[in-house]
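Below is one structure, written out as structure tokens; comments come after it.
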Amino acid sequence: MTSNFSQPALQLCYENTNGSCIKTPYSPGPRVILYMVYGFGAVLAVCGNLLVVISVLHFKQLHSPANFLIASLASADFLVGISVMPFSMVRSIESCWYFGDAFCSLHSCCDVAFCYSSALHLCFISVDRYIAVTDPLVYPTKFTVSVSGICISISWILPLVYSSAVFYTGISAKGIESLVSALNCVGGCQVVVNQDWVLISFLLFFIPTVVMIILYSKIFLVAKQQAVKIETSVSGNRGESSSESHKARVAKRERKAAKTLGVTVVAFMVSWLPYTIDALVDAFMGFITPAYVYEICCWSAYYNSAMNPLIYAFFYPWFRKAIKLILSGKILKGHSSTTNLFSE
């Protein structure tokens, strides 16, 4: 970061305060660019995920266990965009925390909770898609609204309990008190946890990721087999073309849903892997990562919260139609909730 500016005197976050952190701001050009890039990510995360939530909750055709999971995932990403990214943006660019120690703890707690909540949501969505594709006949009875509600509850409660334990009990700093004290200064909001909790954090990312990889590998194998069977059945039974054609459309829709959510999972892993590896390496190598590398890894993870609505808009025609209805104000009309979003 220091390579981007040149100042004859040392700058502090709080000039007239003892123990202030050193300020290492960017020069005006890069500073403006970073505010635009980070700000765009926050706005996209807020607006895009809000559109997803409104779409699922308003249109009755989208009231399904799977879509409730997607809406809950969008809620987590929305909260990242509105309560985490704006303040992290200021901290990253100004290299100072101007919002007080109490809000630093709350901000860090929300950061971890909402991000890990996204990971658990994606894991449960993978389970949902696995059942839908591999056992479609019993899927409606296996993955019900109540089951979806349980998955959503777990996806929120576990991350909130974990993050509260990390930032409000002090147990994550045991054994590294001297390091925490050395890094402590006025105007700083740096999260430092011991190796045990870093390993726990890594497992919270690694285990859901492995589950998702295994399930989606099986999903695409089964989907490929189903596609071949349906194609063979349709070509060999012309007399039942209408029925078989309907089955083919249903199977195709399920495969497309699995593919879309598979892209979402890949985007999550690509976005979060650099940060997760960096955090693990830092904990065991004495925090050797340069500040600018850490910021790149951190914002790569944050930007994942803005990606999902773009993925839905690209792959889901119903979401594009819902966006048009919302932005045009047509959802305010009577009976708009019964609009057929799947019509061609």
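One-based numbering along the chain as shown.
Cβ atoms here come from the backbone N, Cα and C positions, even for glycine.
Swiss-Prot gives this note for the published mutagenesis Cys13 to Ser: Does not affect trace-amine receptor activity. Residues near Cys13 (mutagenesis position) in space but far in sequence (CB under 8 A, at least 6 apart, same chain), listed by position: Ser20, Cys21, Ile22, Lys23, Ser95, Cys96, Trp97, Tyr98, Cys185, Val186, Gly187, Gly188.
Record note (Swiss-Prot), mutagenesis Cys21 to Ser: Decreased trace-amine receptor activity. The unchanged residue is displayed. Cys21 (mutagenesis position) has a Cβ environment of 20 other Cβ atoms inside 10 Å.
Among the mutagenesis entries in Swiss-Prot is Cys96 to Ser, noted as: Does not affect trace-amine receptor activity. Mapped onto three states, the DSSP output places Cys96 (mutagenesis position) in coil. Within 10 Å of the C-beta of Cys96 (mutagenesis position) there are 23 other C-beta atoms, taking all protein chains into account.
While the structure shown retains the original residue, Swiss-Prot records the mutagenesis experiment Asp111 to Ala with this note: Abolished trace-amine receptor activity. Cβ neighbour count for Asp111 (mutagenesis position) (all protein chains, 10 Å cutoff from its Cβ): 23.
Quoted from Swiss-Prot for the published mutagenesis Cys115 to Ala: Does not affect trace-amine receptor activity. According to DSSP, Cys115 (mutagenesis position) sits within a helical segment.
According to Swiss-Prot, the mutagenesis experiment Cys185 to Ser carries the annotation: Decreased trace-amine receptor activity. Reduced to three states, the DSSP call for Cys185 (mutagenesis position) is coil.
For the recorded site, Trp272 (mutagenesis position), the DSSP three-state label reads helix. What Swiss-Prot notes for the published mutagenesis of Trp272 to Ala is this: Abolished trace-amine receptor activity.
Other Cβ atoms within 10 Å of the Cβ of Tyr302 (mutagenesis position) number 26 in total over all chains. One entry in Swiss-Prot concerns the mutagenesis experiment Tyr302 to Ala. Its note says: Abolished trace-amine receptor activity.
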Chain-internal residues, separated by at least six, CB under 8 A from Trp272 (mutagenesis position):
Cys115, Ala119, Phe205, Ser300, Ala301, Asn304
What does DSSP call Tyr302 (mutagenesis position) in the simple three-state scheme?
helix
If you count the other Cβ atoms within 10 Å of each Cβ, which of the mutagenesis positions Cys115, Cys185 comes out on top?
Cys115
